[in-house]
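Taken from Swiss-Prot, the feature domain 'CoV 3a-like viroporin TM' covers 33-141, and the record attributes it to sequence analysis. Feature annotation from Swiss-Prot assigns domain 'CoV 3a-like viroporin CD' to 145-237; the stated evidence is sequence analysis. The mutagenesis experiment Thr28 to Ala is recorded by Swiss-Prot, whose note states: Complete loss of O-glycosylation; when associated with A-27; A-32 and A-34. Quoted from Swiss-Prot, the note on the mutagenesis of Thr32 to Ala is: Complete loss of O-glycosylation; when associated with A-27; A-28 and A-34. The annotation that Swiss-Prot gives for the mutagenesis experiment Thr34 to Ala reads: Complete loss of O-glycosylation; when associated with A-27; A-28 and A-32. One mutagenesis experiment named in Swiss-Prot is Cys117 to Ala, and its note says No effect on polymerization. Annotation of the mutagenesis experiment Cys121 to Ala in Swiss-Prot: No effect on polymerization. Where Swiss-Prot documents Cys133 to Ala as a mutagenesis experiment, the accompanying text is: Almost complete loss of polymerization ability. Quoted from Swiss-Prot, the note on natural variant Gly11 to Arg is: In strain: Isolate Tor2, Isolate BJ02 and Isolate BJ03. Quoted from Swiss-Prot, the note on natural variant Ile20 to Thr is: In strain: Isolate Shanghai LY. Per Swiss-Prot, natural variant Val29 to Ala is noted as: In strain: Isolate Shanghai QXC1. Quoted from Swiss-Prot for the published natural variant Leu129 to Phe: In strain: Isolate TWK. Natural sequence variation is annotated in Swiss-Prot for Glu171 to Ala, with the remark: In strain: Isolate GD01. Quoted from Swiss-Prot, the note on natural variant Arg193 to Trp is: In strain: Isolate GD01. Quoted from Swiss-Prot for the published natural variant Asp222 to Asn: In strain: Isolate Shanghai QXC1.
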Amino acid sequence: MDLFMRFFTLGSITAQPVKIDNASPASTVHATATIPLQASLPFGWLVIGVAFLAVFQSATKIIALNKRWQLALYKGFQFICNLLLLFVTIYSHLLLVAAGMEAQFLYLYALIYFLQCINACRIIMRCWLCWKCKSKNPLLYDANYFVCWHTHNYDYCIPYNSVTDTIVVTEGDGISTPKLKEDYQIGGYSEDRHSGVKDYVVVHGYFTEVYYQLESTQITTDTGIENATFFIFNKLVKDPPNVQIHTIDGSSGVANPAMDPIYDEPTTTTSVPL
């Protein structure tokens, strides 16, 4: 117990000899004991500090975070708050164990530990999703699904809300305001353009992997909308190894999803026939 107390305590722990007063050989029922434990850090101030951190953490959710460094800073702060909460939980639990008052709070601590385990499992699952998507975006965004495709230059991973039958990827040419940069946009999320699209994209979730095939490309002459190109993907019902693709010259064939993209830099003259 002393080892754990010294490990999980800020400051120092003073272990004092047990002192029992008012005890007599005839009557030991009314004896009073002194807890042989004294922490140099005021526990109340630690709890108040973590409470303020939790309030500040909740307040930051109302602030618009658009840039990646802002999202990374917020997620890092959130992770530190969770670690502090776990520290306070273990610290207070060990103090109650040393005081012999653990039984009254056992169910409360069991609930807290259960919630902490869920949070830890969620972090592990997000890391696994990062590995599947080959990107750090699952750690930055809270979306449950991500639209991914991979080229020679870049691994794209854009947050997505749910599994749908159709996905529309909007390519901005960097001319329209207020966005003066080339990017790909899906449902309010965007990622800078580093290379072109592929003939298929994959929606990754915790236990989901759905393939979508490129069906058509709509340019300004098709839609009347300037400075944007739309790539329309439809959900595949076939097995992933047998993806039917449409090449630029109109021929069709069977390709493996691991193949290189047919084109890497779509232009305003690029059109994929249905």
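Note that Cβ sites are derived from N, Cα and C of the backbone, with glycine treated the same way.
None of the listed substitutions appears in this model.
Known features from Swiss-Prot, placed on the structure.
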{"residue": "Cys117", "record": "mutagenesis position", "DSSP (3 states)": "helix"}
{"residue": "Leu129", "record": "variant position", "DSSP (3 states)": "helix"}
{"residue": "Glu171", "record": "variant position", "DSSP (3 states)": "strand"}
{"residue": "Arg193", "record": "variant position", "DSSP (3 states)": "coil"}
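Counted over every protein chain shown, other Cβ atoms within 10 Å are most numerous around Cys133 among the mutagenesis positions Cys117, Cys121, Cys133.
Cα of Cys121 (mutagenesis position) to Cα of Leu129 (variant position): a distance of 12 Å.
Distance from the CA of Glu171 (variant position) to the CA of Leu129 (variant position) is 25 Å.
On the 0 to 100 pLDDT scale, the model's mean across the domain 'CoV 3a-like viroporin TM' (33-141) is 79. Candidates Cys117, Cys133, Glu171 (recorded positions) were compared with Arg193 (variant position); those inside 10 Å Cα-Cα are Glu171.
If you take the Cα of Cys117 (mutagenesis position) and the Cα of Glu171 (variant position), they are about 40 angstrom apart, rounded to a whole number.
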